[in-house]
Amino acid sequence: METVQELIPLAKEMMAQKRKGKMVKLYVLGSVLALFGVVLGLMETVCSPFTAARRLRDQEAAVAELQAALERQALQKQALQEKGKQQDTVLGGRALSNRQHAS
């Protein structure tokens, strides 16, 4: 059934057979569902590039946020290490001065 023109005679023939009226309803239901499927597929095809671009932007934003968090964490760690070195220097100087006085 390549064209719609072939469907019309088929529907008339099926309507002529009174016992198979349920089959006509079934074919009509199937045709309507197939048409909805085609329309939804076309909509998805048309809208797909926009959703893909949005996902890509969201992913890039998440990566940038993660990198910023890692940089902040590295700076905090570096600041703590420098503070620890300063305290070690101060404590080391006190220990040397105590030794000099004790001798």
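In case you wondered, yes, glycine gets a Cβ from its N, Cα and C as well.
Nothing has been swapped: the model has the original residues at all the noted spots.
Looking at Swiss-Prot, the entry for mutagenesis of Leu35 to Ala says: No effect on BCL2-binding; when associated with A-36. There are 10 other CB atoms within 10 A of the CB of Leu35 (mutagenesis position), with all protein chains counted.
Other Cβ atoms within 10 Å of the Cβ of Phe36 (mutagenesis position) number 10 in total over all chains. Swiss-Prot gives this note for the published mutagenesis Phe36 to Ala: No effect on BCL2-binding; when associated with A-35.
Taking the Cβ of Val39 (mutagenesis position) as reference, no residue of its chain lies under 8 Å away while being at least six apart in sequence. Val39 (mutagenesis position) falls within a helix when secondary structure is assigned with DSSP. A mutagenesis experiment is reported in Swiss-Prot for this position, Val39 to Ala, and the note states: No effect on BCL2-binding; when associated with A-38.
Met43 to Ala appears in Swiss-Prot as a mutagenesis experiment; the accompanying note says: No effect on BCL2-binding; when associated with A-44. Around the Cβ of Met43 (mutagenesis position), 10 further Cβ atoms fall within 10 Å across all displayed protein chains.
Among the mutagenesis entries in Swiss-Prot is Glu44 to Ala, noted as: No effect on BCL2-binding; when associated with A-43. Annotation note: Glu44 (mutagenesis position) sits in a helical segment as assigned by DSSP.
The Cβ of Thr45 (mutagenesis position) has no same-chain neighbour under 8 Å that is 6 or more residues away in sequence. Recorded in Swiss-Prot as a mutagenesis result, Thr45 to Ala carries the remark: No effect on BCL2-binding; when associated with A-46.
Listed in Swiss-Prot is the mutagenesis experiment Arg55 to Ala, annotated as follows: Reduced BCL2-binding; when associated with A-54. Long-range neighbours of Arg55 (mutagenesis position) (same chain, six or more residues apart, CB within less than 8 Å of its CB): none.
Remark: Arg57 (mutagenesis position) has no non-local neighbours by Cβ distance under 8 Å and separation of at least 6 in sequence. Swiss-Prot gives this note for the published mutagenesis Arg57 to Ala: Reduced BCL2-binding and reduced pro-apoptotic activity; when associated with A-58. No effect on mitochondrial localization; when associated with A-58.
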Can you tell me the CA-to-CA distance separating Met43 (mutagenesis position) and Phe36 (mutagenesis position), as a whole number of Å?
11
CB neighbours of Glu44 (mutagenesis position) within 10 A?
10
Distance from Glu44 (mutagenesis position) back to Leu35 (mutagenesis position), taken between C-alpha atoms, in Å:
14
If you measure Glu44 (mutagenesis position) to Phe36 (mutagenesis position) at Cα, how many Å is it?
12
